Amino acid sequence: MADGVDHIDIYADVGEEFNQEAEYGGHDQIDLYDDVISPSANNGDAPEDRDYMDTLPPTVGDDVGKGAAPNVVYTYTGKRIALYIGNLTWWTTDEDLTEAVHSLGVNDILEIKFFENRANGQSKGFALVGVGSEASSKKLMDLLPKRELHGQNPVVTPCNKQFLSQFEMQSRKTTQSGQMSGEGKAGPPGGSSRAAFPQGGRGRGRFPGAVPGGDRFPGPAGPGGPPPPFPAGQTPPRPPLGPPGPPGPPGPPPPGQVLPPPLAGPPNRGDRPPPPVLFPGQPFGQPPLGPLPPGPPPPVPGYGPPPGPPPPQQGPPPPPGPFPPRPPGPLGPPLTLAPPPHLPGPPPGAPPPAPHVNPAFFPPPTNSGMPTSDSRGPPPTDPYGRPPPYDRGDYGPPGREMDTARTPLSEAEFEEIMNRNRAISSSAISRAVSDASAGDYGSAIETLVTAISLIKQSKVSADDRCKVLISSLQDCLHGIESKSYGSGSRRERSRERDHSRSREKSRRHKSRSRDRHDDYYRERSRERERHRDRDRDRDRERDREREYRHR
């Protein structure tokens, strides 16, 4: 704003507001636009989660100007005194607090605002209450701590930064202790006396249209607990998945619903009605179900028996479902829960799973008479504990047979391999006979053994023709071995030269096979050239004949 411009009337008490800020340091957390953005008391709080107050009121005895009017009553310009009321349960609502204050004879309540968790919108257990006179504030500080609100005595303090930080620390400790102890949120105990409040009236619940006394952030009650009562003469709507079972400890949430962080709260007492239940598929804005008409409804599979008095411990088993009901009470023997129908359980007769094993991944059930196979033991087909066969690739005949069985050969490939085996057999026999006649029995024996192993490793070794070749090579090998046993000196010499000659023979064999292939291709190429030459000669003769005829 430029200098020299006169201030309008709205800023007449700016200095007074600055004095209030100097006296009270809690204005650090004030957002000046929250009063404009946030809805009025008749519409409930703003839907977004806030970790602090919308507005912090001035201290005791200060007058408020037009710009700092309270959120609830915009026309009020008189004295306004703010107090903190803490040590409340997280399900305490504005209506509960209003009832307690009115019961003390204090009727000048200007504002009630609860502090909420930013993460889930749940109450932190303390609220700001604004009243219009010092007498009312003193009466609240003296008498309200003596009243019991949901099993706890409220704590009333002046509105300043010190007590605000104390309440914040207490709410954090409560949240952490509730999470460490693993206590689930079983839902607040609903009150039938508060069910008569009109929806959309002055009381501001955490959700618009919620039944007073209900959950500020309705979490699913466990499998136990019948639904709360309905107004007389009203037909109860049929829940999507059936009514809940008998009262019991809190259980897992229904599918598709998020459970807010658990907070430590007083357990359900026997003199209070059970908590309201939010069924799956029911939006948060709708009120919880009221009392059902007299008479138990038919049981619906999936959520246990119909509501009513708790069944005896020795009663009939409940119908099967994804969440079997627990016994009615925190004490009692734990029930063995069967796995859901869509998950395989451990096989019958098998030992129970170890604590670290996920039962969802057990093998499917097998016949109880057959031994169950373990991952560390032999397969059930081998009673002697031998390892299962494996594919050895190119290292032996069994692997080759398996390979042949897996990939059938074409006729051309089969004939090519058979021709190669025949060539190996004939050349090995001829060379072995020549080496044996020269007295080199070791080289002859090695040649025959090598040929036999090559034929056995081929892809067609299981064929009868290959077996005939192998038997002929083996007969030749036996004959040469019998001859070699009669000549000891020759055998000694052959042993000395065995190693060197074997290398030479293998090289010679490779070179000969290559030469044969080269000769074969050369011969083919020569034949092609001859055919081409003949075709050219024929074409030339035809051309000459044509030329001769044209003349």
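In case you wondered, yes, glycine gets a Cβ from its N, Cα and C as well.
The domain 'RRM' annotation in Swiss-Prot covers 81-161 and rests on sequence analysis.
For the mutagenesis experiment TYR84 to Ala, the note given by Swiss-Prot reads: Reduces affinity for UGUA RNA by 40%; when associated with A-128. Every protein chain considered, the tally of other Cβ atoms within 10 Å of the Cβ of TYR84 (mutagenesis position) stands at 20. Secondary structure from DSSP puts TYR84 (mutagenesis position) in a beta strand.
The Cβ neighbour count for GLY86 (mutagenesis position), using a 10 Å radius over every protein chain in view, is 20. Annotation of the mutagenesis experiment GLY86 to Val in Swiss-Prot: Abolishes interaction with NUDT21/CPSF5; when associated with V-87.
ASN87 to Val appears in Swiss-Prot as a mutagenesis experiment; the accompanying note says: Abolishes interaction with NUDT21/CPSF5; when associated with V-86. Every protein chain shown contributes to the tally, and the Cβ of ASN87 (mutagenesis position) ends up with 16 other Cβ atoms within 10 Å.
In Swiss-Prot, the entry for mutagenesis ASP94 to Ala states: Strongly reduced affinity for UGUA RNA; when associated with 90-A-A-91. The structure shown retains the original residue. Reduced to three states, the DSSP call for ASP94 (mutagenesis position) is helix.
Under its mutagenesis annotations, Swiss-Prot gives GLU111 to Ala the following note: Reduces affinity for UGUA RNA by 85%. The number of other CB atoms found within 10 A of the CB of GLU111 (mutagenesis position), across every protein chain shown, is 20.
Listed in sequence order, TYR84, ILE85, GLY86, ASN87, LEU88, PHE114, PHE115, VAL155, PHE167, GLN170, SER171 are the same-chain residues at least 6 apart in sequence whose CB falls under 8 Å from the CB of PHE126 (mutagenesis position). PHE126 (mutagenesis position) falls within a strand when secondary structure is assigned with DSSP. According to Swiss-Prot, the mutagenesis experiment PHE126 to Ala carries this note: Increases affinity for UGUA RNA by 40%.
Quoted from Swiss-Prot, the note on mutagenesis experiment LEU128 to Ala is: Reduces affinity for UGUA RNA by 40%; when associated with A-84.
Record note (Swiss-Prot), mutagenesis ARG202 to Ala: Decreased methylation in presence of PRMT5/WDR77. Loss of methylation in presence of PRMT5/WDR77 or PRMT1; when associated with A-204 and A-206. The unchanged residue is displayed.
Quoting Swiss-Prot on the mutagenesis of ARG204 to Ala: Decreased methylation in presence of PRMT5/WDR77. Loss of methylation in presence of PRMT5/WDR77 or PRMT1; when associated with A-202 and A-206.
Per Swiss-Prot, mutagenesis ARG206 to Ala is noted as: Loss of methylation in presence of PRMT5/WDR77 or PRMT1.
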Let me know the model's mean pLDDT on the domain 'RRM' (81-161).
88
Fewest Cβ neighbours within 10 Å, where candidates are the mutagenesis positions ASP94, LEU128:
LEU128
Could you find out if DSSP has GLU111 (mutagenesis position) as helix, strand or coil?
strand
